[in-house]
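First the structure, in the form of structure tokens, and then the observations on it.
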Amino acid sequence: MMPRNNLEASTCKMAEPFNFEKKESKPPPQDPLRSPVAQHNHPTFRLKSPENGNTKNNFLLCEQNKQYLASQEDSSVVSSNPAVVNGEVGGSKGDRKPPPTGNPVSPLSLGNSSPPNQVKTKPSSNVTPEKSKKSHKLFENALSVNNPALFNSLGPPLRSTTCHRCGLFGSLRCSQCKQTYYCSTACQRRDWSSHSTICRPVQQSLNKLEDNKSPFETKAIEVKSEVDCPPGVTKEITAGAERVMFSDLRSLQLKKTMEIKGTVTEFKHPSNFYIQLYSSEVLENMNQLSTSLKETYANVVPEDGYLPVKGEVCVAKYTVDQTWNRAIVQAVDVLQRKAHVLYIDYGNEEMIPIDSVHPLSRGLDLFPPSAIKCCVSGVIPTAGEWSEGCVAAVKALLFEQFCSVKVMDILEEEVLTCAVDLVLQSSGKQLDHVLVEMGYGVKPGEQSSTEQSVDHSALEDVGRVTVESKIVTDRNALIPKVLTLNVGDEFCGVVAHIQTPEDFFCQQLQSGHKLAELQESLSEYCGHVIPRSDFYPTIGDVCCAQFSEDDQWYRASVLAYASEESVLVGYVDYGNFEILSLKRLCPIIPKLLDLPMQALNCVLAGVKPSLGIWTPEAVCVMKEMVQNRMVTVRVVGMLGTRALVELIDKSVAPHVSASKALIDSGFAIKEKDVADKGSSMHTASVPLAIEGPAEALEWTWVEFTVDETVDVVVCMMYSPGEFYCHFLKDDALEKLDDLNQSLADYCAQKPPNGFKAEIGRPCCAFFSGDGNWYRALVKEILPSGNVKVHFVDYGNVEEVTTDQLQAILPQFLLLPFQGMQCWLVDIQPPNKHWTKEATARFQACVVGLKLQARVVEITANGVGVELTDLSTPYPKIISDVLIREQLVLRCGSPQDSLMSRPANQHKQIDSHRVQASPSAEQWKTMELPVNKTIAANVLEIISPALFYAIPSEMSENQEKLCVLAAELLEHCNAQKGQPAYRPRTGDACCAKYTNDDFWYRAIVLETSESDVKVLYADYGNIETLPLSRVQPIPASHLELPFQIIRCSLEGPMELNGSCSQLVMELLRNAMLNQSVVLSVKAISKNVHAVSVEKCSENGMINIAENLVMCGLAENLTSKRKSASTKEIPHSRDCCCTELQKQIEKHEQILLFLLNNPTNQSKFTEMKKLLRS
């Protein structure tokens, strides 16, 4: 981007007009269209640099600063044109006249083969001879007071139009004194404190003088500084209150046969696309306009009553980047208060609120639109409208591409539209001819009885015109050649970079001098290239990259964008990669791509990892032996684009083979039939994952024998009849961690490779829970195209998209699948399905514990086991616990258990994953004695039947809590690398507190896709955490009761259904985060039924009674009594019935005395009732 100081300077320099006769070899340097503020999102796209310069028919721009600087070339020159007084020449609406001959300034125009007479094509100076001569003559008569020509020829004296505040060029003038100039309203506000002391209203004579300006002079845009305004407050007025319409903008003066150049920034179809003009003047205009819009509308507020009209040019805030841009109103929806606008400097359009639209200030230069609407001339769509296939194909060829078009006709529509003749740079063919050849269009006037079909032979003839061919000009020409290797080739090389023995890069030593020359050329080229902040290469592009370790330039390929300002690049001549800032990249030229890519991707032949994966130690051994050393490289096979090679170090005697060294060190074992395997896979150079038929893959599960006893950890659980375990033998988990790391590295380096999912096929699958890749089996292909996969090392089933799958390499299948499906033997559900209570209890018994499993039976569906918890003082068999608590039934034999065990009943309890974590039924809070009254603070209100509070008095268990915190810290730190944990609402868990990063016991209040809201159960704090900061809590850490208490509002409450929201609102206002007095009335299942009282100005308020008085709840005591009365059989022999009647009478009397103590008629009625 243009630096701010250059941008400001550019407004003060005189831009020389283009020469229409002289052919330029290069266009002016490309600058972006925005100000240097960080605004990367434009209404459309950046203006791209052209391939060739402007050779003819470029356009000339008129600028205010040209006149001013031209007048400064000779201080003795006085302008004869009064239009220069305010630094601007132009025409008012509907009354534009050309300036006098000899004036070096013209309206904005696009040049053609015959330039206008008033414009000099080769100005030798900035002041014409005619003007100089006239000025000299005027000065000869300067002292002749009686000379009438003095007043007839001279305009107002030329004033300095530099900003009084900052000294930059400024065309805005104080409308009160009309003497002081400013560059912006911001500068005038800052200067008002000093200027207000000398600012006086302009004299009447000056007003008359300004009223007598020539008709072709555009009125200066002035800034009014009212005397009665406080310091720093100014108001901007326009020269007339009328709206700015499209016709008010300065004209481009396009003509037929004129050639224009620019970038296609918006493409709808061949009859409607926009080209953003390219020239240094347009860039300056856009930069100036961007700065002015930002300053003028920075703190603008919507105008009351302003309603844009169709055809009005206004300023609209673009939704994507929230920047202000000029736009033309195409439609207005008054009811919805929305406007449909088209951004005239870019070509795109959108529907935005009217509040985001403001009138265009007349204080801004009325530059012509930078984007012109175009249509392809000489062709019309075959079927009446352009097909989707046509739009897609042509858009791929033109969109964001620099092009040169010839204006064939100018159509007068709502906005200016040019019918253009466009030549495709990729093939040299005219676009209208290509559309006809491909069957998408016909010549005007041609009759076609049937719709033409796409001519496939034409597609072959214009092969360079297909979607893929758009890369010919800007991408294929910028991709270095690839060295080809054949089986049997042998050369002296250097191992440049090693990932693993199955992924490393070699260089041919014979090309070393060419590579050194290339590095010199790169350094020389990049040293002279001006850094471009608008260079945004696409993924796959080759460019020059400055390596971070030595600051030297190398050829690199863009692999991915790490952020908006950084990319991951791979150095194509060495094989290594790193993340670089965009500032360390620059475009590459074809000359630097003559040398083929020197990094050859290789695989070491004859070996495979002894542990199933290549360990860091194995990689180190190989690096010590061959990296950056001259070795003999022998190609024994091809694996797609990678070479299967043998590396031999002949500098020592005897010769050392890299494969044999790895085998001897114990990190690798010999792989048989390597050469046959490599030769059989030598096909076209396509990625291995999609070439030819899929390779037959083999995999195994963890193996067991009946009556074998092993240590296990439950990693996934659906029910006691289906859960998944990790068997802790032979360092299985350590090997799995290493495998997962290698798998993640492999998948991160490989782009999506078109993996075709097949049910039962192993693959690499992306788990969104933690953003890592894991081994999986395809379980189901859904109608939507998504795939359900079973993560074989953990047991969970997830739905993923096709781009979240990758082919898996055979070496990743050597380690047996670790997530073994299991079920508890000797038990069965009471009914057909496992109950939630049984599942929750089983969950509480196994969470986070290392258990002992005895294998009872083995079937194709998994392993039937007996689980025993040895962490307790005596062995605890899990199935016996469930039977003893009457949650499950004991079955007679393993076969019976198998028959009654539901298979894959995921829907029995939950369609989501059920993690092994204690639910709300398993954890306990401290219990208070009945009838005890305590002061407490209410922490969270779930409902009137459940809220959490913490006593105000300090707990006596502080020492135990400190010990528990230390144990939790040790436990949670040891759980790193475990699968992502998703708790449920009400579960107990371990949570990592933000302020100190320590782990504490917590209760889950709410959950979302990425966050969880927790209540710290021993301290009362509440915060929202990412899922990465919560872990399941083992049952052993729940033995100490939570220091908070679970409460429910005292029993006699019945909420009206329609008032539940009001009840919750009242409870939150009355109790939440406030000190209250709790009186324990009863305890049921660790929930305290309490009455809540709160101190107020009028004394203690009972919350429950307050709800009853507000009509949001009712007392159930009387209702229950009346209900129980109805249930008691009427018996004359029972005294309880009579006693109940007497009680009810006395209750009525007491209620009467309380409510109606002075009502005599009612008093007599109550006496009769008492006597009856």
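Every residue gets a Cβ built from N, Cα and C, even glycine.
Using a 10 Å Cβ-Cβ cutoff, His195 (Zn(2+) 2 binding site) registers 20 neighbours. According to Swiss-Prot, the Zn(2+) 2 binding site annotation covers Cys174, Cys177, His195, Cys199.
Residues or ranges marked as domain 'Tudor 1' by Swiss-Prot: 307-367.
The feature domain 'Tudor 3' is assigned by Swiss-Prot to 756-815, with sequence analysis given as support.
For 982-1040, the entry in Swiss-Prot reads domain 'Tudor 4', with the evidence type sequence analysis. Confidence for the domain 'Tudor 4' (982-1040), expressed as mean pLDDT, is 89.
Over all protein chains present, the Cβ of Asn325 (mutagenesis position) has 22 other Cβ atoms lying within 10 Å. According to DSSP, Asn325 (mutagenesis position) is assigned to a strand segment. What Swiss-Prot says about the mutagenesis result for Asn325 to Tyr is this: Strongly enhanced binding to symmetric dimethylarginines.
Per Swiss-Prot, mutagenesis Tyr774 to Asn is noted as: Strongly reduced binding to symmetric dimethylarginines. Taken residue by residue with DSSP, Tyr774 (mutagenesis position) is part of a strand. In sequence order, Asn740, Leu743, Cys764, Ala765, Phe767, Phe791, Asp793, Tyr794 are the residues of the chain that are 6 or more apart from Tyr774 (mutagenesis position) and have a CB within less than 8 Å of its CB.
Recorded in Swiss-Prot as a mutagenesis result, Asn796 to Ala carries the remark: Significantly reduced binding to symmetric dimethylarginines. Mapped onto three states, the DSSP output places Asn796 (mutagenesis position) in coil.
Here Swiss-Prot describes Tyr1019 to Asn as a published mutagenesis experiment; the accompanying note says: Abolishes localization to meiotic nuage; when associated with K-1023. Here the Cβ of Tyr1019 (mutagenesis position) has 16 other Cβ atoms within 10 Å, regardless of which shown protein chain they belong to.
Cβ neighbours within 10 Å of Glu1023 (mutagenesis position), excluding its own Cβ and spanning all shown chains: 15. Here Swiss-Prot notes a mutagenesis experiment, Glu1023 to Lys, with the remark: Abolishes localization to meiotic nuage; when associated with N-1019.
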Among Cys174, Cys177, Cys199, which are binding-site residues, the residue with the most C-beta atoms within 10 angstroms of its C-beta: Cys174
Residue from Cys174, Cys177, His195, Asn796, Tyr1019 whose C-alpha is spatially nearest that of Asn325 (mutagenesis position), among the recorded positions: Cys174
Euclidean distance between Cα atoms of Glu1023 (mutagenesis position) and His195 (Zn(2+) 2 binding site), Å: 55
Alpha-carbon spacing, Cys199 (Zn(2+) 2 binding site) to Tyr1019 (mutagenesis position), which is rounded to whole Å: 68
Number of other Cβ atoms within 10 Å of the Cβ of Asn796 (mutagenesis position) across all protein chains: 24
Rounded distance in angstrom between the Cα atoms of Tyr1019 (mutagenesis position) and Asn796 (mutagenesis position): 34
Three-state composition of the domain 'Tudor 3' (756-815), taking helix and strand from DSSP: 7 helix, 27 strand, 26 coil
Three-state composition of the domain 'Tudor 1' (307-367), taking helix and strand from DSSP: 3 helix, 30 strand, 28 coil
Separation of alpha carbons, Asn796 (mutagenesis position) and Glu1023 (mutagenesis position) (Å): 29
Alpha-carbon spacing, Cys177 (Zn(2+) 2 binding site) to Asn796 (mutagenesis position), which is rounded to whole Å: 79
